Amino acid sequence: MTPIQNAQQIFNRQHKNLPEITVYAPGRVNIIGEHTDYNDGFVMPCAINFGTAVSGTKRDDHIWNVYAADLDETDEFSLNVEIPKSEHKWANYVRGVVKFIQERYPDFQQGANLVISGNVPLSSGLSSSAALEVAVGKFCQQLGDLPLSHTDIALNGQKAENQFVGANCGNMDQLISALGQENHLLMIDCRSLETTPTPVPQDVAVIIVNSNVPHDLVTGEYNTRRQQCEEAAKFFGVKALRDVSVEQFQKREAELTALSPLAAKRARHVVTENQRVLDAVEALKNNDLTCLGKLMEASHDSMRDDFEITVPQIDYLVELAQLVIGKSGGARMTGGGFGGCIVALAPHDKVDSVRKIIADNYEKTTGLKETFYVCTASQGVRVI
């Protein structure tokens, strides 16, 4: 059963009527451009065919009653008083989104009954949180007939995660969940918010392999990386590392390394990764999968050696995938790091071989069982 069907059926069962509003927002996978979004840089994700559905109906008061079907938990809060934090982590994503929409539209106090259901694997680096934020934002827009664009909804979700939940994420996850296009990757300029759709080559599959090493961005390491990047930007006298070219970095690399070796390593990753995203757009335009594969490999090496966010299990998955894919595509870690998933682009006729080499070796070596997904690039948030 899909999240949409599940949310609608459970709502019907709980409330004895059909929901007036159902919205659906997808998770995402980032093909290249990791930890560049909060440095005002470039990213190239696609929305995927896993996501979060929200079904609901107006109430005649100011109360939101929210049921998380997959967790069997309920949260309730009022819109006519200051919205406090919840003891349920998932509920804070919902509350944060509503709180900041209210900040923008103080008259938005419409109560609702909601059911949420999703199939984005939690803590996998595929943005279950952004899908939830964007779905709830779109639900609010429909509920209150608010003049919010999809970009507004995305940035509101990011604000909720930064300022209410407490994770210093960039804006990529929410933007792709809101703006994704079917069968396209979206190159996003995280400063101007301009987007450039790039078709996924027809003969290429988007493969995601979950290492099932759990990770949790809220616990420190992610925020530390962000601080180190800000330290490096300050050294270069710029607003963000986006403003430093590879040549400019190389000229002052030794000087920065002497001051702060870690900040230098983090900056080297971000500066070179931004260039890799721009090069990847050209490679895809030219249908040059060998070049794209080299860029993905360089991205992974940089995350491992300079940004230091991979773990041995992830490195091993990438190594296995690369053995099979060769020069016909690429593989790298995707997401915030410290576990989560790898992404691979490979011809459809290599999917089974990639699946087999991982199934034959990963669990035997690491003691963990992978989860293997073949995804399609999908549309962003929509009303059902």
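Here the Cβ of each residue, glycine as well, is placed from N, Cα and C on the backbone.
Computed from a predicted structure; not experimentally measured.
Look at Swiss-Prot and you will find ASP173 tagged as active site, proton acceptor, backed by sequence analysis. As annotated by Swiss-Prot, substrate binding site applies to GLU34, HIS35, THR36, ASP37, TYR222, with the evidence given as sequence analysis. For SER123, SER124, GLY125, LEU126, SER127, SER128, SER129, the entry in Swiss-Prot reads ATP binding site, with the evidence type sequence analysis. According to Swiss-Prot, the feature Mg(2+) binding site maps to SER129, GLU161, an assignment based on sequence analysis. Natural sequence variation is annotated in Swiss-Prot for ASP107 to His, with the remark: In strain: RM 7004. According to Swiss-Prot, the natural variant ASP145 to Asn carries this note: In strain: RM 7004. Under its natural variant annotations, Swiss-Prot gives ALA321 to Val the following note: In strain: RM 7004.
Each of GLY33, TYR38, ASN39, VAL43, GLY170, MET172, ARG225, VAL270, GLY336 belongs to the same chain as GLU34, HIS35, THR36, ASP37, TYR222, is absent from that list, and has a C-beta within 8 angstroms of the C-beta centroid marking the substrate site. For SER128 (ATP binding site), the recorded positions whose C-alpha atoms fall inside a 10 Å radius of its own C-alpha are ASP173, out of HIS35, ASP37, GLU161, ASP173. Of all the binding-site residues listed (SER123, SER127), SER127 sits in the most crowded Cβ setting, with the most other Cβ atoms within 10 Å. If you take the Cα of GLY125 (ATP binding site) and the Cα of HIS35 (substrate binding site), they are about 12 angstrom apart, rounded to a whole number. Measuring Cα to Cα from GLU161 (Mg(2+) binding site), the binding-site residues that fall within 10 Å are SER129, out of HIS35, SER123, SER129, TYR222. The CA atom of SER123 (ATP binding site) is located 22 Å away from the CA atom of ALA321 (variant position). Within 10 Å of the C-beta of TYR222 (substrate binding site) we count 20 further C-beta atoms, all protein chains included. Put simply, the residue listed as 'active site, proton acceptor' is 6 Å from SER127 (ATP binding site) when counted between their Cα atoms. For the recorded positions shown (GLU34, ASP37, ASP145, ASP173), fewest C-beta neighbours within 10 angstroms: ASP145.
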